[in-house]
Amino acid sequence: MAKVSELYDVTWEEMRDKMRKWREENSRNSEQIVEVGEELINEYASKLGDDIWIIYEQVMIAALDYGRDDLALFCLQELRRQFPGSHRVKRLTGMRFEAMERYDDAIQLYDRILQEDPTNTAARKRKIAIRKAQGKNVEAIRELNEYLEQFVGDQEAWHELAELYINEHDYAKAAFCLEELMMTNPHNHLYCQQYAEVKYTQGGLENLELSRKYFAQALKLNNRNMRALFGLYMSASHIASNPKASAKTKKDNMKYASWAASQINRAYQFAGRSKKETKYSLKAVEDMLETLQITQS
């Protein structure tokens, strides 16, 4: 097999820099990382200096993802020799157990890490990832709640918990998680949109009014958010037809729905469709949105 350096006429320095760029971008192009990284390790390890260790880690994770356990094990052994007893290396061992579906061994290893260092967030998150991989959402929810008791500012964890509650159809708790996120990220249109979707799914006049409000807020933050625009149309339409709504509320929401429909129509026209095609496309969208439910992004 041709070497990467010969195939693409690149130097080892360029290959090293490419690996760094992929790390910084958190790229998951595992096949390319394995190809470039394996050549760096085999041919240029002596030239890489201290960069070799982060490259071993990077290549190992990519190798697990790519199904190259032989390469992953080689990298892990090199890291163990250099950093015996390191929690970071132990976590990599746990990730290899996960790739081999030795979930119990991985959980035990992460538990030992946490006994020695209760603040090790990486080990906690790996445990949660295992529960999710096993389809044990209830246990994953419990683990995440325990984690958030100690690390309340972890926004990624709050969003992950919201997604798990949505999967379990516990919309009230999902809404609470998203409220926490909106408090710290008031300008994030996606959080506003997802909160609106949760409220829409819960149903009832009060929730529908909140849904419409937050779909509108999502649009205010990003006027190109078509999902929020569809949501605004549907929530306003449902409020307008709700028998518990006052006459004024119905009238106002008919206006909101009409405005949203006109914006959707304009968006279709702007996309280059003819008026006839737009009419039928919009009708199809409206029919689809009659069954609007939360879907995973």
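Quick reminder: no glycine exception, Cβ is built from N, Cα and C everywhere.
Listed in Swiss-Prot is the mutagenesis experiment I61 to K, annotated as follows: No effect on transmembrane domain binding of tail-anchored proteins; when associated with K-95 and E-122. Taken residue by residue with DSSP, I61 (mutagenesis position) is part of a helix. For I61 (mutagenesis position), the Cβ neighbour count at a 10 Å cut-off comes to 19, with all displayed protein chains included.
Following the DSSP three-state reduction, the secondary structure of M95 (mutagenesis position) is helix. Swiss-Prot documents M95 to K as a published mutagenesis change and attaches the note No effect on transmembrane domain binding of tail-anchored proteins; when associated with K-61 and E-122.
Recorded in Swiss-Prot as a mutagenesis result, A122 to E carries the remark: No effect on transmembrane domain binding of tail-anchored proteins; when associated with K-61 and K-95. In sequence order, R88, R91 are the residues near A122 (mutagenesis position), counting only same-chain partners six or more apart with C-beta under 8 A.
Summarising the environment of E156 (mutagenesis position), the number of other Cβ atoms within 10 Å of its Cβ, over all protein chains shown, is 9. The DSSP secondary structure for E156 (mutagenesis position) is helix. Annotation of the mutagenesis experiment E156 to A in Swiss-Prot: Loss of interaction with EMC5.
Remark: W259 (mutagenesis position) has no non-local neighbours by Cβ distance under 8 Å and separation of at least 6 in sequence. W259 (mutagenesis position) carries a helical DSSP state (H, G or I). Annotation of the published mutagenesis W259 to A in Swiss-Prot: Decreased interaction with EMC3; the original residue is retained in the structure shown.
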Tell me the Cβ contacts of M95 (mutagenesis position) under 8 Å, same chain only and six or more apart in sequence, or just say none.
I61, L64, A106, R126
